[in-house]
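Student: Dumping the structure here so I can ask a few things about it.
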Amino acid sequence: MATVIHNPLKALGDQFYKEAIEHCRSYNSRLCAERSVRLPFLDSQTGVAQNNCYIWMEKRHRGPGLAPGQLYTYPARCWRKKRRLHPPEDPKLRLLEIKPEVELPLKKDGFTSESTTLEALLRGEGVEKKVDAREEESIQEIQRVLENDENVEEGNEEEDLEEDIPKRKNRTRGRARGSAGGRRRHDAASQEDHDKPYVCDICGKRYKNRPGLSYHYAHTHLASEEGDEAQDQETRSPPNHRNENHRPQKGPDGTVIPNNYCDFCLGGSNMNKKSGRPEELVSCADCGRSGHPTCLQFTLNMTEAVKTYKWQCIECKSCILCGTSENDDQLLFCDDCDRGYHMYCLNPPVAEPPEGSWSCHLCWELLKEKASAFGCQA
């Protein structure tokens, strides 16, 4: 049968026991603070999802022990439910709002009155504001515990606590929810402007890259303008309304009719809007989209080579050997003709893309030392 130690200080020594209790308190406070930071979490020992609570006490809450062998006592704290109610939409309650300059008096015992939901509504403060202030207060409390040094004297620590608490309460009381919401909306708008820098001059729609903006111009505004011109001329053929999927137009023989404008600069063969000079268009054999070689960043060898076969754009690109577009991450493009090859379809197969320029066997036979990969590829 275990014996009860009525006075543990005599068995272990006064200083040793105080240091052990202090280390235990510091460890527990840090552990609870770290758990509160990553809440909610699943306790691996009990299998219970832990939530934040109000059972953790501070040094300033300590009281003298009342029972034999009891070192400290802590005041009991009533359980309170976390309020997450939204203010009602009844316009009658909004007429009873009080000016924000008016503040409710404090209780005589020095603690602020715990307002009900109705009192918060009458003061013009949402319940969400109280919840946010309480959460901010708990987060600051956690950060203060984590940053607190274990070797700080107890007297200095209590003075810091007494100085920090009123500052924190004043800061949360004077915080305006409208300004925070406006700042969040402004930050979201600036983030969207940064992510989508390309803006349509006609409708104001934003895109992440220039090809997306060009596609929007071509298939939204340009298509509507062409439709209006066709109605004015009263042509027999109805205007073609292109959808976002870009269905290619086919002629009587089944071949795709190419577009007469560049998908990047929206210029025709008579003028490249980027360079201001006339330039011939290169069209995809599958979807009919067109582009200037300079807009496509083609080399001289590419510009001449794409005229000799049915060129495909990057969205329609398929392997020349197997004829499929599957495993597009394995496609390797020739730097002289822009043909696509699966790395596992090559003879011999290639495990990784080669460094530098790469030319296919057709361009090696045709260009020889003029190939882009001459001197780089064995």
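Start at 1 and count along the chain as shown; that gives each residue its number.
Note: Cβ is positioned from N, Cα and C throughout, glycine not excepted.
Features from Swiss-Prot:
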type	residues	note
MUTAGEN	W358 to E	Abolishes binding to acetylated histones H3 and H4
MUTAGEN	C360 to R	Abolishes binding to acetylated histones H3 and H4; when associated with R-363
MUTAGEN	C363 to R	Abolishes binding to acetylated histones H3 and H4; when associated with R-360
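Looking at the shown structure, can you explain where the listed features end up?
Tutor: All chains included, 20 other C-beta atoms sit within 10 angstroms of the C-beta of W358 (mutagenesis position).
When Cβ atoms from all protein chains are considered, those within 10 Å of C360 (mutagenesis position) total 23, not counting its own.
DSSP gives C363 (mutagenesis position) a helix state.
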Student: Are there residues of the same chain, six or more positions away from C363 (mutagenesis position), whose CB falls under 8 angstroms from its CB, and which are they?
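Tutor: Sequence-distant Cβ neighbours: N301, A305, C334, D336, C337, A371, S372.
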Student: Can you tell me the three-state DSSP label for W358 (mutagenesis position)?
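Tutor: Its secondary structure by DSSP: coil.
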